[in-house]
Amino acid sequence: MPKTRRQRTRRARRNRPPTPWPISQDLDRASYMDTPSTCLAIVYRPIGVPSQVVYVPPAYIDMPSWPPVQSTNSPGTPSMDALSALLSNTLSLASPPSPPREPQGPSRSLPLPPLLSPPRFHLPSFNQCESTPPTEMDAWNQPSGISSPPSPSPNLASVPKTSTPPGEKP
């Protein structure tokens with residue numbers, strides 16, 4: 001079965017989608033190229049008046065006139081000409097420039113310490129500071145296996161027994 005080409009329908013220019021800006025009939029644009037910079041002049045005219053190009057002079061940017069530059073050299077300071085002459089005398093092409101020397105650093109045999117050390121995480125320990133005496137809260141928080149100062153709980157030896165286990169005599 002032979003392929004058939006579909007005819008493309010061309011959109012007429014009049015059926016264009018509307019532009020986002022209003023198209024007005026009362027606008028004439030005149031461009032003047034008589035200056036190095038291009039000036040675009042927009043001339044508005046009322047509808048119905050025959051179009052006539054009105055010359056709009058280009059807007060020249062008026063450069064401000066600066067006061068003459070005063071000498072910035074204080075007495076005793078050499079001028080830039082004297083400095084450049086001195087520099088050109090010291091840098092002559094007769095002697096090639098010496099290669100820059102590397103600064104004397106530490107010997108290469110010793111390993112350099114790392115610039116950044118990895119973070120060190122300390123596990124929480126109960127003996128955080130050996131030199132400081134434990135506070136009252138530290139005494140309560142210590143596990144029972146570690147010897148601790150006498151706690152404020154009553155001693156079992158000083159409490160009178162109210163009941164005796166069977167088999168024992170009071």
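Cβ atoms are placed via backbone N, Cα and C, with glycine included.
Database features, via Swiss-Prot:
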| type | residues | note |
| --- | --- | --- |
| MUTAGEN | T4 to A | 50% loss of function, no effect on Rex's phosphorylation and RNA-binding; when associated with A-9 |
| MUTAGEN | T9 to A | 50% loss of function, no effect on Rex's phosphorylation and RNA-binding; when associated with A-4 |
| MUTAGEN | T19 to A | No effect on function |
| MUTAGEN | S24 to A | No effect on function |
| MUTAGEN | S31 to A | No effect on function |
| MUTAGEN | S65 to A | 80% loss of function, no effect on Rex's phosphorylation and RNA-binding; when associated with A-71 |
| MUTAGEN | S71 to A | 80% loss of function, no effect on Rex's phosphorylation and RNA-binding; when associated with A-65 |
| MUTAGEN | S92 to A | Almost complete loss of function, no effect on Rex's phosphorylation and RNA-binding; when associated with A-95 |
| MUTAGEN | S95 to A | Almost complete loss of function, no effect on Rex's phosphorylation and RNA-binding; when associated with A-92 |
| MUTAGEN | S125 to A | 70% loss of function, no effect on Rex's phosphorylation and RNA-binding; when associated with A-131 and A-132 |
| MUTAGEN | S131 to A | 70% loss of function, no effect on Rex's phosphorylation and RNA-binding; when associated with A-125 and A-132 |
| MUTAGEN | T132 to A | 70% loss of function, no effect on Rex's phosphorylation and RNA-binding; when associated with A-125 and A-131 |
For T4 (mutagenesis position) and S65 (mutagenesis position), determine the Cα separation and express it in whole Å. 75
Check the DSSP secondary structure of S65 (mutagenesis position), expressed as helix, strand or coil. coil
